[in-house]
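**Student:** Just dropping this structure here.
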Amino acid sequence: MSRLKAASELALLVIILQLLQWPGSEASFGRDACSEMSIDGLCQCAPIMSEYEIICPANAENPTFRLTIQPKDYVQIMCNLTDTTDYQQLPKKLRIGEVDRVQMRRCMLPGHTPIASILDYLGIVSPTTLIFESDNLGMNITRQHLDRLHGLKRFRFTTRRLTHIPANLLTDMRNLSHLELRANIEEMPSHLFDDLENLESIEFGSNKLRQMPRGIFGKMPKLKQLNLWSNQLHNLTKHDFEGATSVLGIDIHDNGIEQLPHDVFAHLTNVTDINLSANLFRSLPQGLFDHNKHLNEVRLMNNRVPLATLPSRLFANQPELQILRLRAELQSLPGDLFEHSTQITNISLGDNLLKTLPATLLEHQVNLLSLDLSNNRLTHLPDSLFAHTTNLTDLRLEDNLLTGISGDIFSNLGNLVTLVMSRNRLRTIDSRAFVSTNGLRHLHLDHNDIDLQQPLLDIMLQTQINSPFGYMHGLLTLNLRNNSIIFVYNDWKNTMLQLRELDLSYNNISSLGYEDLAFLSQNRLHVNMTHNKIRRIALPEDVHLGEGYNNNLVHVDLNDNPLVCDCTILWFIQLVRGVHKPQYSRQFKLRTDRLVCSQPNVLEGTPVRQIEPQTLICPLDFSDDPRERKCPRGCNCHVRTYDKALVINCHSGNLTHVPRLPNLHKNMQLMELHLENNTLLRLPSANTPGYESVTSLHLAGNNLTSIDVDQLPTNLTHLDISWNHLQMLNATVLGFLNRTMKWRSVKLSGNPWMCDCTAKPLLLFTQDNFERIGDRNEMMCVNAEMPTRMVELSTNDICPAEKGVFIALAVVIALTGLLAGFTAALYYKFQTEIKIWLYAHNLLLWFVTEEDLDKDKKFDAFISYSHKDQSFIEDYLVPQLEHGPQKFQLCVHERDWLVGGHIPENIMRSVADSRRTIIVLSQNFIKSEWARLEFRAAHRSALNEGRSRIIVIIYSDIGDVEKLDEELKAYLKMNTYLKWGDPWFWDKLRFALPHRRPVGNIGNGALIKTALKGSTDDKLELIKPSPVTPPLTTPPAEATKNPLVAQLNGVTPHQAIMIANGKNGLTNLYTPNGKSHGNGHINGAFIINTNAKQSDV
């Protein structure tokens, strides 16, 4: 082992010798040096922010050395050594340069080699501070280890395994000014500091010293700070500090000292700061500081045993004393404790057991700025306690047992800035308690039992007076959290113009109005009203912002209150929802994210942000006394402020007549009467008192069989008469409803409506007012073969022509037939003309011409379209048809309808007056209620006449046909149609419209005819391409001999057989003059071959 040790020391010596041969350099370590070291490969260097980190050996998970270098500032060497030979792994040729501080952590002492050799090896130049911290020294420290560290100013040596140090340890460190040794040292050598005449601070804390050698501090004339804390110096005497007259601060806390001699600090004549904390004092001697007239601060904190009191005049006559910190479970203090120490500025007596204070305690503290009496057991303070502390700015009295604040206690504290009296038992505050504290900025009175009420004043008067704080106009913070306050006082709003924070949380405030939130503070004010008992927040609809208003928002937190969500909070709800008057948004910003309703039951737990304003109601009556109630018996009456309505709810009350109703208050605008599910047979007169004010009448589920207009209140705007026994409504009632009802304000379903001619006014009303009738689609006719929805009917459906008309027509036809037979012989030579006349009277339909049938119609075509497709009508369809090669007369509702007429009547009239109806089918048409009604009218007209009169133009993509209206879907599946964009569009459209052509003569006059009825359908058939190949078989039809046709065309009757659809049954040709033709004229009428292509016509 001895040989191994010698070899190690020899190796280190070789390294040192090599190091001593290197030229010195003052260049600081930089990025280039770091890069070169990484290239070398023995160690790894990396820049980290403004530092460099070196790891040796390179890439090791647990490196032996980790160096952190801040050039020109510090070097930290972190060691992980198992033996002193590991120092050989330090990076070679490293030149760190000048640094101020070197710290070596967890490193071993380098054998018998100086620590300075390691610094030299690393190229560290001129350090002034060395910190050596390690619990693994490897050996005891000696003078040799500190050799060549003459330039050090500060040396800190920390270890836990060193109990003794040599007397000459510090002999070579003559320039040392600050020394710190923490090493569990049990004994201090008497000559340890003999050569340290420049030493200014000694830190020997956290050792195990039991005594100090006499005169050990006598050779250090510059010593200022002596820290001997956390040792075992139980028996200090004045001789321990002999020669230490230059010491200014001494710290002997945590030494287990139980008592001190009265003259222990006699030699410390210049001391300014003494720390006696954390000892075991049960008493202190009188005159302890009599020799220390330069005292500035004394600390006696956390005494380990109770120290009941302090000796009289302990801190008296200290001309420079400023700070006292006394926390030792003190129970009482002498009145002359600080006598004539007039420069004291800070006294901390918090966390003691004081119950009261002598009135003269602060008699001479005219310069006192801060006084801490918190966390004691004070129940009372003398009114004269602060009589002389006129410069006091900070007073802390929290966590005591004080019950009141008198009118004089703070009368001389005009400079007080902060007063904290939290967590006491305060109940009363004299109204003049803060008259003189007009400089107060922060007042904390939270967690007390303050209610601020004046017992001799009426409750209403108390809301109009100021609180005791009204004199503090410059107050910034007023903390009244967790008290018993029930009002927001006027002075908080109107006179505290600098207020920034008002905490009223956890109090007993039960209601708020606009005036309670109208703060005039010129700062951004935060008001905390959470956890009160606020049930009502009433804001007016309109407010006037006076001259005192400023633009600063008041932030009010209203969360966690038991709010009653009734009609009184309407404008508050509007403000929360953002639907508010502008003046509110400029004044308040409310926090309500946790505010929910506590009542009524239906809204319990609902966040106010989700409340709908129309659900907010209040009872009309607040008394249960029948003599005082205005609400009808068996009914519930509420006021709804949202629309200023009185709601009377008498539903399911087994009523047989409308009860007597209260008169509508002048502030109310509406009366809503609910009488659903009763047994009413009739309604009262509209002039009945109370009933005359009803604006919304709900009568569903009664037994009404009729309603007269004089039973409907004049101002009625909503009427629900569904599920009664009504069969009809007369025209006067419908006229009234037409004048007064609003959107979806009428309900008529569930009644057994009779859909006959008497129901025509009702049907027209439902068609004209489909937006007003909320249940229009559920109105059913009961007199049909099966229940039919009224919305699907037209006036022609419910009111067909009189039977008498048909009887008269039959009689006329019969008479006409008799007359024709009677005169047949007389007018034999005119038999052709007579047959034509009979044919014109529906006796010979194949000779009936279209123009003859439609000669009384004003228009060639009625155009049905959605108003959203109007550009197509105006820009294309109308110009092409009215001004094209064949000019047609069109009916367009924008131009040709009668002004003021019913829409359904205009539709029926337009269809009846037009030879064709053109349907411009699009998505807009499908969505249009009126457009679908126009189609339905045209379709039914065509069905009644047995003729095809509808031309469908598909203008745009209509989607899935299966999703269309049933009637329209069926029509499109069974009939042909045109598509906009077809190359033959205009030719096909003009061909499908009525034709007028000049033709031959009959008899003595010219007879102009259009195609036969059969050809009308054939023209429409040409809208879609015809099959290329004709059908292989002729459709079955009833063959009819037409002698008239035969005679007119020069053939025998049996040669001219016509099929009912207008086709020639023999050859599909007609042969005038013995020639066969595919098309031609018969009797002056143009006949079209229905199997011909369009190009053949």
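Residue numbers in this text run from 1 along the chain shown.
Cβ coordinates are placed from backbone N, Cα and C, and glycine is handled just like the others.
In this structure the noted substitutions are not present, so the sites keep their original residues.
For ARG432 to Ala, Swiss-Prot lists a mutagenesis experiment annotated as follows: 33% decrease in signaling capacity. Here the residue is the original one, but Swiss-Prot notes a natural variant at this spot, TYR471 to Asp: In strain: MelZim1, MelZim4, MelZim5 and MelZim6. Under its natural variant annotations, Swiss-Prot gives ALA538 to Glu the following note: In strain: MelZim1, MelZim5 and MelZim6. For HIS544 to Tyr, Swiss-Prot lists a natural variant annotated as follows: In strain: MelZim1, MelZim5 and MelZim6. Marked as domain 'LRRCT 1' by Swiss-Prot: 561-620. Among the features that Swiss-Prot reports, domain 'LRRNT' is placed at 622-663. One natural variant catalogued in Swiss-Prot, THR732 to Ser, is accompanied by this note: In strain: MelZim8. Swiss-Prot documents MET741 to Ile as a naturally occurring variant and attaches the note In strain: MelZim1. Among the features that Swiss-Prot reports, domain 'LRRCT 2' is placed at 751-801. Annotated domain 'TIR' per Swiss-Prot: 857-993, in sequence order, evidence recorded as sequence analysis.
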**Student:** Of TYR471, ALA538, THR732, MET741, which variant positions are close to ARG432 (mutagenesis position), meaning a Cα within 10 Å of its Cα?
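**Tutor:** So far as Cα distances go, the variant positions lying within 10 Å of ARG432 (mutagenesis position) are TYR471.
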**Student:** Using DSSP reduced to three states, classify MET741 (variant position) as helix, strand or coil.
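**Tutor:** Note: MET741 (variant position) is coil by DSSP, not helix or strand.
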**Student:** Using all protein chains shown, find which of the variant positions ALA538, MET741 scores highest when you count other CB atoms within 10 A of its CB.
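**Tutor:** Sorting the candidates by Cβ neighbours within 10 Å, the top entry is MET741.
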**Student:** Taking the Cβ of ARG432 (mutagenesis position) as centre, how many other Cβ atoms lie within 10 Å?
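**Tutor:** A 10 Å sphere around the Cβ of ARG432 (mutagenesis position) contains 14 other Cβ atoms.
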**Student:** How many of the residues that make up the domain 'TIR' (857-993) does DSSP mark as helix, as strand and as coil?
**Tutor:** 72 helix, 23 strand, 42 coil
**Student:** According to DSSP, folded down to helix, strand and coil, what is ALA538 (variant position)?
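**Tutor:** Once the DSSP labels are grouped into three classes, ALA538 (variant position) ends up as strand.
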**Student:** CA-CA, which of the variant positions TYR471, ALA538, THR732 lies nearest MET741 (variant position)?
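**Tutor:** Result: the closest of the variant positions to MET741 (variant position) is THR732.
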**Student:** Among all protein chains shown, how many Cβ atoms are found within 10 Å of the Cβ of TYR471 (variant position), not counting that one?
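**Tutor:** Within a 10 Å radius of the Cβ of TYR471 (variant position) lie 19 other Cβ atoms.
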**Student:** Taking only the Cα atoms, work out how far ALA538 (variant position) lies from TYR471 (variant position), in Å, as a whole number.
**Tutor:** 29
**Student:** Can you tell me the CA-to-CA distance separating TYR471 (variant position) and THR732 (variant position), as a whole number of Å?
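**Tutor:** Just about 73 Å between their Cα atoms.
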**Student:** What counts of helix, strand and coil residues does DSSP assign across the domain 'LRRNT' (622-663)?
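**Tutor:** Looking at the domain 'LRRNT' (622-663) with DSSP, the answer is 0 helix, 10 strand, 32 coil.
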**Student:** For the domain 'LRRCT 1' (561-620), what does DSSP give as the number of helix, strand and coil residues?
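**Tutor:** Its residues fall into 26 helix, 13 strand, 21 coil.
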